[in-house]
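Structure record follows, encoded as structure tokens.
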Amino acid sequence: MLKYLVQRRFTSTFYELFPKTFPKKLPIWTIDQSRLRKEYRQLQAQHHPDMAQQGSEQSSTLNQAYHTLKDPLRRSQYMLKLLRNIDLTQEQTSNEVTTSDPQLLLKVLDIHDELSQMDDEAGVKLLEKQNKERIQDIEAQLGQCYNDKDYAAAVKLTVELKYWYNLAKAFKDWAPGKQLEMNH
């Protein structure tokens with residue numbers, strides 16, 4: 001099955017590669033992560049390059065699909081590309097959305113600046129906790145957007161999620177006095 005889907009990759013979706021997790025083969029937001037991981041491991045055991053001929057391409061496609069679907073940001077970007085042909089992985093598209101909400105960028109930059117000036121771990125942990133809560137809130141809102149087919153709101157939330165994910169990376173890189181880079 002996987003071999004067939006990989007060979008006709010141009011018509012298949014990542015959801016089709018995991019028929020037990022997604023029996024309807026339709027893009028959905030809410031995912032049973034443990035079921036996805038279990039099915040991924042089973043398929044990987046069958047199609048790993050060491051186990052099957054032509055396994056390298058199949059394994060690579062399977063890896064890409066799994067990592068896209070398990071990560072909320074990448075999943076949302078993928079769903080928007082699939083459902084509305086909006087590619088938020090392209091910087092220009094993402095920037096167009098950001099310019100429509102300059103307050104978002106200012107808020108992210110303010111928090112990033114505050115983080116770079118911090119010298120105590122307790123303050124950083126508090127900011128990091130607040131950022132994790134923002135991310136969880138946006139992920140919940142995205143679920144509602146996809147259920148309601150409100151793709152315009154999903155676009156804005158996905159761009160916002162990308163900024164908060166990048167800020168989460170800055171928390172991991174933080175050390176007192178260390179210069180932090182801000183990616184967007």
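Even glycines carry a Cβ here, placed using N, Cα and C.
Residues as originally present; substitutions not included.
Predicted, not measured: the structure shown is a model, and the values here were computed from it.
The annotation domain 'J' is assigned in Swiss-Prot to 13-82. Over the domain 'J' (13-82) the predicted model carries a mean pLDDT of 90.
Here Swiss-Prot notes a mutagenesis experiment, Lys20 to Ala, with the remark: Decreases JAC1 ATPase activator activity; when associated with A-35; S-38 and L-41. Abolishes JAC1 ATPase activator activity; when associated with A-35; S-38; L-41 and A-48. Here Lys20 (mutagenesis position) comes close to Arg35, Glu39: these same-chain residues lie at least six apart in sequence, with C-beta atoms under 8 angstroms from its C-beta.
What Swiss-Prot notes for the published mutagenesis of Arg35 to Ala is this: Decreases JAC1 ATPase activator activity; when associated with A-20; S-38 and L-41. Abolishes JAC1 ATPase activator activity; when associated with A-20; S-38; L-41 and A-48.
Secondary structure at Lys38 (mutagenesis position), taken from DSSP and collapsed to helix, strand or coil, is helix. Taking a C-beta cut-off of under 8 angstroms and a sequence separation of 6 or more, Lys38 (mutagenesis position) has no same-chain neighbours. Among the mutagenesis experiments that Swiss-Prot reports, Lys38 to Ser is described with the note: Decreases JAC1 ATPase activator activity; when associated with A-20; A-35 and L-41. Abolishes JAC1 ATPase activator activity; when associated with A-20; A-35; L-41 and A-48.
Quoted from Swiss-Prot, the note on mutagenesis experiment His48 to Ala is: Decreases JAC1 ATPase activator activity. Decreases vegetative cell population growth. Sensitive to high temperature. Abolishes JAC1 ATPase activator activity; when associated with A-20; A-35; S-38 and L-41.
For the mutagenesis experiment Pro49 to Ala, the note given by Swiss-Prot reads: Decreases JAC1 ATPase activator activity. Decreases vegetative cell population growth. Sensitive to high temperature.
A sphere of 10 angstroms centred on the C-beta of Arg35 (mutagenesis position) encloses 13 other C-beta atoms. Reduced to three states, the DSSP call for Lys20 (mutagenesis position) is coil.
Note on the domain 'J' (13-82): DSSP counts are 46 helix, 0 strand, 24 coil.
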